[in-house]
Structures are given as C-alpha cells and as structure tokens.
Amino acid sequence: MDGRQVVRARRWCATAAVALMTASTVAACGSDSGEIVISYYTPANEAATFTAVAQRCNAELGGRFRIEQRSLPREADAQRLQLARRLTGNDRSLDVMALDVVWTAEFAEAGWALPLSEDPAGLAEADATTNTLPGPLETAKWNGELYAAPITTNTQLLWYRADLMDEPPATWDEMLSEAARLHAQGGPSWIAVQGKQYEGLVVWFNTLLESAGGQVLSDDGQRVTLTDTPEHRAATVKALEIIKAVATAPGADPSITQTDENTARLALEQGRAALEVNWPYVLPSLLENAIKGGVGFLPLNENPALRGSINDVGTFAPTDEQFDLALNASKEVFGFARYPGVRPDEPARVTLGGLNLAVASTTRHKAEAFEAVRCLRNEENQRLTSIEGGLPAVRTSLYDDPQFQAKYPQYEIIRDQLINAAVRPATPVYQAMSTRMSATLAPISQIDPERTADELAEQVQQAIDGKGLIP
C-alpha cells in the first residue's frame, strides 16, 4: 500500500475504533433480543477496518441480521490455535472466519470450514469466482473445491536505491552482481531479505522454487516434488543456491540469518541495504521516517512545505499536496520494481499472502453467514478495505479504477504478480511442514544446496506422513 493509503487508514481507523468499542460493548447482549448475530472473527491488527466494513453491511441488511466483528490475536499462530480450539469445542457462536491463505486445506480437511457449495442461496461459488484475481482465488481451494472466498491479498516487490543504479535488477543473478559492484565501490551493498528461521524464510524459498520451475508438493498435496524428477531437483537446488549466495556474498548483511520483514525495512531506510524484497508497506514507512529525519539519503525533514505532516501521535498525516510532494521527492533516490526472477526473461512467481473468508461448520445460521461473506467482500466494501484500510484488493475491476490507481502507485506490478502468483503448498499439515522446512533451511549461510535439497524432501515427507517430532 502507498503512503496516502496509510494516512487515510490512520485517520479513518481512529473513527472506526469508536465503532469497534461500541461493537464490543453490545457483544454480550446482542442475542438477548432474539436478533440473529453473525460473528466475524478477524485478526486484531485490522479490527477497525473490518468493524467499519461490517457496519456498512449492517446498514444494508435492514435489520434481518447483524454482523459483529470479533478480534483474534495479532500473531497468525495464535489466531489459528484459537479458531481450532473453538471449532473442536463445537463453538456454535462461531460463524465467519478470516483465515490466513495457508490454512484452507487444514480447515477444509478437518471439516471446520463449509464448502461454498453449501450456501443455501446457491450464490457463494459464483460470487467468489467472479471478478476475483486468480492468485488469491487459488488459495481458497482444496481438492478442487472452494472452501473460502478471498477478501485481502498481498505480494512482495523489489525496493531499491534509485540513486545508486541506473535500472533495478531483473533477476537474482543481477541482484548479486549489483550488490558486488556496490560493495567494490564502498557503497551500501546488503540485499535485505527475510532470512531467519520462520515463515518468512519459507515464503522466500517458495518464491524462488516456483520461479525456477519447481514446487514443494504435487497439486493434490499428496506427493513431495522437491527432488522427484531431475527438473524438480534442479529447481530446488537453484533456489537454495540463490539463498546461499545472498547470505555469503561479499558485503552481505552480517546478521542476515536473523533478519525478517522489519529488519529488512530498516536496513534500507538506514542506508545499509541498496536492495530489498518486502511487502508494500515499505513505501509509507520510508516516507514517514524520512519526514522525521530518520532516512539520511532522503532528508524530507528539511523541506518546510512538509512541516505539520506529522500529527500529534507521531505518524505521517499529510495533506494530499504534501503526500505528492514527499512521494515525488522520494523517486530521485528510491524506487520499486517487479520481484526479481530466477530465469532470464521470465517473471517471478511471487508467494502471496492475505486472508480468505470461510463459514464455520459450527454455525447455526448458515444462510446468513454466507450472505455476510458476500457483503463483506462486495466491490464497494473492497474499495473501502483497500483505499481506506490499506489492504490490497482481490477484486480485479478495482485495479482499473482511477481512484484506486491513484492510491497505489505500484498497482500494475501488484496486479500482474497476483495474476501469476505462487501459492504456498496446499496441505492440511502445512504448519508442521513449514516448521520443518524453516528449520532445515536455517541457518541460510550454511546451506549445502545438494544436501539441503535431500534434507528438505525428507522433512516434508515426514510432515506429510505425520512422523517424528517437529524440530
């Protein structure tokens, strides 16, 4: 998302927070009047956004039922655990769930999420598949059937110091060459990545693997495909070679084995990295910190026209004119581009993130829950979620909307990458598999591509078979 989005989101969410507190206050008594209340569980991080969208739907529903946002923890693992406990405990108050895109298979296989084909109105499948980007839609499927409908999505981009290079690198080989050139000149030479033992490392590996022509599992999620054919093995080894090369390159970040999204963002802002792969929030973060004087190569704090753009709580809250001024100034030293590819002249297949809406199998109000999902992700609410809330849209048509385009300077890249996206392996045991993969990949500086390829295949197979202890 761009800086103007974040600004609008902050202004808007301050108002929406009042609505959120109101919703929490009435939660205990909502059903006492006999009205139907559809619970809507979402991550706490975006509670204000999803509360405001729910209230818009309530205004449209005319009192037939009410959607009530309820917050899950901020961390994905804790969200999953809370939902799993509620579902295994047959919590009948659980209706609509915002699921991380990697949970679809697990929740479907466990019988926790209803297939969209069970919508009594018969509208859920058509709504999910119409005007929805193919990448996000793929994450909502298990065994060829839809169990959820996408509501938000995300994709990583390449961020780079435009004042240090003529053009952004198009491949990882070019990334390494550019970093080597900068190191030889004594300039910033880090490639900022997500290299510590966690899910972000699995995302990086999966993007490289799919971009090299490989994949972790077969499409049905039953067979490990990391080393099963010479072509697949070559793709796995190539992905591992890139990770190892980035970690051990001359002038590389000495703490690269402990890096995540936040350290990557700061490495570029603080002038130590010249190249970074990360999510779209990088741009608004850079502009805000530059206004505060924290970005040495972009001293926006020295521009008198930008005075007053930091509000009383210390966040970037510019006028539209101030935002345009800051954005245009940043273009002289900072840029964004497509995520670097593995093969020359072939675009990367970037692993996507986001949330899907699923109806819980424990719901007592199936028809209303499916109707709530349709309303929460309709085009107007997608516009609000994206432009005001700062969460990338899944509705294809919004990317052709001039208002949307004005708020997302990266919209073309985001759209193109979402159309040709990589998804993380679809399997009910994804959590165990991901944990094993990150443990095998770490520390990335010690990867032996051929040996690590075999170890990865073995660990993924053990996860599929449900054998052994998770590292």
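Here, residue 1 is simply the first one shown, and the rest follow in order.
Backbone N, Cα and C atoms are what each Cβ position is placed from, and that goes for glycine too.
Substituted residues are absent from this model; it holds the original ones throughout.
Quoted from Swiss-Prot, the note on mutagenesis experiment ASN45 to Ala is: About 3-fold increase in constant dissociation (Kd) value of trehalose compared to wild-type. Annotation of the published mutagenesis ASN45 to Thr in Swiss-Prot: Increased trehalose-binding; when associated with D-46; the original residue is retained in the structure shown. Taken from Swiss-Prot, the feature alpha,alpha-trehalose binding site applies to ASN45, GLU46, GLN79, ASP100, ASN154, TYR198, TRP279, TYR281, GLY354, ARG424. According to Swiss-Prot, the experimentally introduced change GLU46 to Ala is described as follows: About 3-fold increase in constant dissociation (Kd) value of trehalose compared to wild-type. Under mutagenesis, Swiss-Prot gives GLU46 to Asp with this note: Increased trehalose-binding; when associated with T-45. What Swiss-Prot notes for the published mutagenesis of GLN79 to Ala is this: About 10-fold increase in constant dissociation (Kd) value of trehalose compared to wild-type. Recorded in Swiss-Prot as a mutagenesis result, ASP100 to Ala carries the remark: Structurally unstable. According to Swiss-Prot, the mutagenesis experiment ASN154 to Ala carries this note: About 100-fold increase in constant dissociation (Kd) value of trehalose compared to wild-type. Quoted from Swiss-Prot, the note on mutagenesis experiment GLU261 to Ala is: Loss of trehalose-binding. Swiss-Prot gives this note for the published mutagenesis TRP279 to Ala: Loss of trehalose-binding. Quoting Swiss-Prot on the mutagenesis of LEU355 to Ala: About 13-fold increase in constant dissociation (Kd) value of trehalose compared to wild-type. Quoted from Swiss-Prot for the published mutagenesis ARG424 to Ala: Loss of trehalose-binding.
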For a quick check of packing: other C-beta atoms within 10 Å of the C-beta of GLY354 (alpha,alpha-trehalose binding site), how many? 25
Mutagenesis positions: ASN45, GLN79 - member with fewest neighbouring CB atoms within 10 Å: ASN45
Nearest by CA distance to TRP279 (mutagenesis position): which of the recorded positions is it, out of ASN45, GLU46, GLU261, GLY354? GLU261
Same chain only, sequence gap of 6 or more: which residues have a CB within under 8 Å of the CB of LEU355 (mutagenesis position)? THR42, PRO43, ALA98, LEU99, ASP100, VAL101, PRO150, ILE151, THR152
Spatially closest candidate among GLN79, ASN154, GLU261, the listed mutagenesis positions, to ASN45 (mutagenesis position) (Cα to Cα): GLN79
Tell me, by DSSP, whether LEU355 (mutagenesis position) is helix, strand or coil? strand
Round to a whole number and give the Cα-to-Cα distance in Å for the pair ASN154 (mutagenesis position) and GLY354 (alpha,alpha-trehalose binding site). 6
If you run the three-state DSSP split on ASN45 (mutagenesis position), which class comes out? helix
